[in-house]
Amino acid sequence: MEDAGEDPTTFAAHSLPSDPRLLATVTNAYLGTRVFHDTLHVSGVYNGAGGDTHRAMLPSPLNVRLEAPAGMGEQLTETFALDTNTGSFLHTLEGPRFRASQCIYAHRTLPHVLAFRVSIARLAPGSGPITLLLRSAFSPESPDLDLHQGPDFQGARYLYGHTLTPEQPGGPQQEVHMLWTPAPPDLTLGEGEEARTWDFLTAVGGSQAEAQACLTEALQLQARGALYTAHAQAWAQLWVECGLDVVGPLQLRQALRGSLYYLLSALPQPKAPGYICHGLSPGGLSNGSREECYWGHVFWDQDLWMFPSILMFHPEAARAILEYRIRTLDGALENAQNLGYQGAKFAWESADSGLEVCPEDIYGVQEVHVNGAVVLAFELYYHTTQDLQLFREAGGWDVVRAVAEFWCSRVEWSPREEKYHLRGVMSPDEYHSGVNNSVYTNVLVQNSLRFAAALAQDLGLPIPSQWLAVADKIKVPFDVEQNFHPEFDGYEPGEVVKQADVVLLGYPVPFSLSPDVRRKNLEIYEAVTSPQGPAMTWSMFAVGWMELKDAVRARGLLDRSFANMAEPFKVWTENADGSGAVNFLTGMGGFLQAVVFGCTGFRVTRAGVTFDPVCLSGISRVSVSGIFYQGNKLNFSFSEDSVTVEVTARAGPWAPHLEAELWPSQSRLSLLPGHKVSFPRSAGRIQMSPPKLPGSSSSEFPGRTFSDVRDPLQSPLWVTLGSSSPTESLTVDPASE
């Protein structure tokens with residue numbers, strides 16, 4: 001979808017931003033750095049005790065800059081570009097005689113490998129040598145690691161050591177082992193040579209053997225001339241399998257592409273074996289050193305702001321994120337015990353252990369709404385995948401149950417109101433602390449408890465009576481006279497709030513609201529939300545107005561929702577003035593949701609994925625490809641007049657067949673694999689087709705969820721459909737059904 005011939009996938013400039021925090025990042029699921037930065041980080045490697053724990057700084061061999069020697073006597077054009085198609089950062093110098101380029105990347109299929117390559121090509125006749133400089137400031141030192149130099153391995157230097165201070169007393173001091181091929185001070189295209197390329201590798205592991213094995217694998221690919229090709233092809237395949245685009249303004253398209261690129265960069269390649277998630281922090285793996293981007297800690301940002309879009313495009317990574325919460329459950333149980341409560345209280349700021357590592361106690365004690373965000377992520381995952389194995393055998397049920405137990409021990413009964421109260425909390429609006437009955441938090445309590453009860457029933461487990469009693473009787477503040485939800489007991493309209501809070505009710509938090517109340521909540525809080533608040537706020541106001549079909553207000557807020565994106569590499573800052581966390585995945589996640597869930601109207605429910613597309617001015621078409629739902633991959637696109645849905649792949653014969661139920665006609669259209677189905681734009685739901693009648697031919701398993709037959713995410717056997725012949729299209733007028 002090209003707009004006026006512009007490419008929304010490559011972000012180029014002739015100079016770098018003056019603020020080095022805004023340089024592009026290159027990351028994969030294990031390693032991350034900013035280009036031309038002296039530090040790299042390793043996933044899950046933290047140094048420092050308690051609230052001082054932060055991502056350990058490892059010196060980066062990629063901190064090398066290509067330069068022309070002084071006095072070369074040529075006018076050179078310098079270009080810097082982030083190519084999202086290949087997950088690569090390119091620095092190019094071009095003159096009349098030559099073109100030299102440096103390509104920096106975090107390898108997509110070898111996550112323990114970072115690399116850069118330098119190429120020099122002759123452009124004009126002549127045979128003289130051409131020499132370029134490589135400026136490096138590498139120093140084998142770190143304030144966080146006790147590092148030592150070891151023997152070279154296959155031409156690579158070796159640096160190893162361990163963190164200085166464990167997160168908790170007696171905890172592990174994590175090992176880091178790094179091998180790298182050092183860059184020389186200059187490179188020369190020899191006399192008579194037309195072109196040449198040099199590769200420089202960095203391999204990092206948790207042991208010497210792991211680092212050596214990873215470097216060896218990379219060197220083998222390099223010897224075959226396939227090192228960069230394997231990386232670029234993996235990115236190309238990823239973009240084939242998932243995508244998000246609009247026919248609309250270039251800046252919006254670039255914002256969508258950049259946000260999805262940075263989020264996908266934090267995740268493993270689909271079907272990658274052995275991936276262990278150590279959580280996603282607001283600034284990503286490229287940031288998080290001491291006193292930087294919240295020290296690399298994991299917040300509710302992961303579960304509420306990043307997770308929903310990840311789930312739709314990459315359910316394996318979504319499961320790995322939930323496994324991080326399962327793995328840190330012991331820490332959450334201890335957090336609750338330390339506060340005098342039962343069950344689990346997930347840390348407001350979490351690192352390796354799951355114990356609270358927030359430097360300021362007030363947030364760890366009061367922002368209990370993180371628990372609700374964690375359980376909501378488990379709920380969305382369950383409805384999307386029906387992966388009962390995660391809950392039956394892999395610890396998911398333990399998390400959901402422990403949070404339910406925490407809520408029941410944390411609430412207090414009010415005889416006067418005959419309601420359960422939740423006192424002394426802080427909601428997302430951090431301008432107000434120690435409040436009673438945050439409406440956002442209390443609705444999350446309801447949601448957590450009701451999901452816990454429903455899941456217990458599906459698992460054949462007893463349901464404690466207190467769970468539904470608290471869910472039904474917890475106070476949900478509502479002002480009948482003014483027809484809106486006060487943020488908490490005693491909130492007065494007009495009080496300034498920090499960020500989206502009450503407006504999260506309805507989406508992303510499931511909660512039934514009349515259109516009038518939804519509108520009033522939006523109007524009241526939009527007027528008093530601080531313009532200095534974090535980036536994800538305005539995307540949720542945009543979603544709210546999309547729900548109400550107010551396209552004008554929604555479009556203005558959608559544009560405002562990516563105003564924190566900095567040029568030229570589309571790196572986000574937490575706050576509009578450029579302060580706060582950078583490469584702010586939280587803000588990107590909120591913005592992506594504004595399109596993936598706002599424009600489409602997608603809502604993941606127990607019955608299916610509902611849709612209700614809305615067209616905004618200046619956007620004539622929205623396309624979302626590679627959506628996952630119960631073992632099926634779908635493409636969903638719409639314009640002013642029509643909606644098109646196509647099932648493009650199935651994970652196996654156990655994946656249920658789907659249909660689209662249109663509203664209000666109740667027409668049901670079969671979504672046959674390999675066929676496009678188009679219908680006039682309307683609301684509806686994508687859902688499982690009813691089981692075949694007895695005796696009919698079917699590959700489905702009537703009466704059983706597909707997770708009963710096979711774990712849907714363990715080595716899925718994706719079958720791509722329609723690749724050998726043109727995809728058939730079926731256009732349906734529901735009125736004729």
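Using the three backbone atoms N, Cα and C, a Cβ is placed for every residue, glycine included.
Around the Cβ of Trp300 (substrate binding site), a 10 Å sphere holds 22 further Cβ atoms from the protein chains shown. Under the three-state DSSP scheme, Trp300 (substrate binding site) falls in the helix class. The substrate binding site feature in Swiss-Prot is assigned to Trp300, Asp301, Lys498, Gln499.
For the mutagenesis result Asp301 to Glu or Asn, the note given in Swiss-Prot is Abolishes catalytic activity. Within 10 Å of the C-beta atom of Asp301 (mutagenesis position) sit 27 other C-beta atoms, taking all shown protein chains into account.
For the mutagenesis of Asp429 to Asn, Swiss-Prot gives this note: Significantly impairs catalytic activity. The structure shown keeps the original residue. Asp429 (mutagenesis position) falls outside any helix or strand according to DSSP and counts as coil. Sequence-distant neighbours of Asp429 (mutagenesis position) (same chain, 6+ apart, CB under 8 A from its CB) are Glu487, Val497, Lys498, Gln499, Asp501.
In Swiss-Prot, the entry for mutagenesis Asp429 to Glu states: Abolishes catalytic activity. The structure shown retains the original residue.
Among the mutagenesis experiments that Swiss-Prot reports, Glu430 to Asp or Gln is described with the note: Abolishes catalytic activity.
Taking all protein chains in view, 17 other C-beta atoms sit within 10 angstroms of the C-beta of Glu430 (mutagenesis position). The active site, proton donor annotation in Swiss-Prot covers Glu430 and rests on a curator's inference.
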Problem - Around the Cβ of Gln499 (substrate binding site), the count of other Cβ atoms that are within 10 Å - result: 22
Handout entry: Recorded substrate site residues Trp300, Asp301, Lys498, Gln499, farthest C-alpha pair in Å
Key = 16
Exercise for the section: Take the C-alpha atoms of Asp301 (mutagenesis position) and Glu430 (mutagenesis position) and report the distance between them in angstrom, rounded. Expected result: 14
Problem - DSSP-derived structure type at Lys498 (substrate binding site), helix or strand or else coil - result: coil
Exercise for the section: Would you list the other residues of this chain near substrate - those whose C-beta lies within 8 angstroms of the C-beta centroid of Trp300, Asp301, Lys498, Gln499 - in sequence order? Expected result: Phe299, Trp305, Pro428, Glu430, Ala500, Pro534, Met536, Thr586
Fill in the blank from the handout: If you count the other CB atoms within 10 A of the CB of Lys498 (substrate binding site), including all protein chains displayed, you should get 17
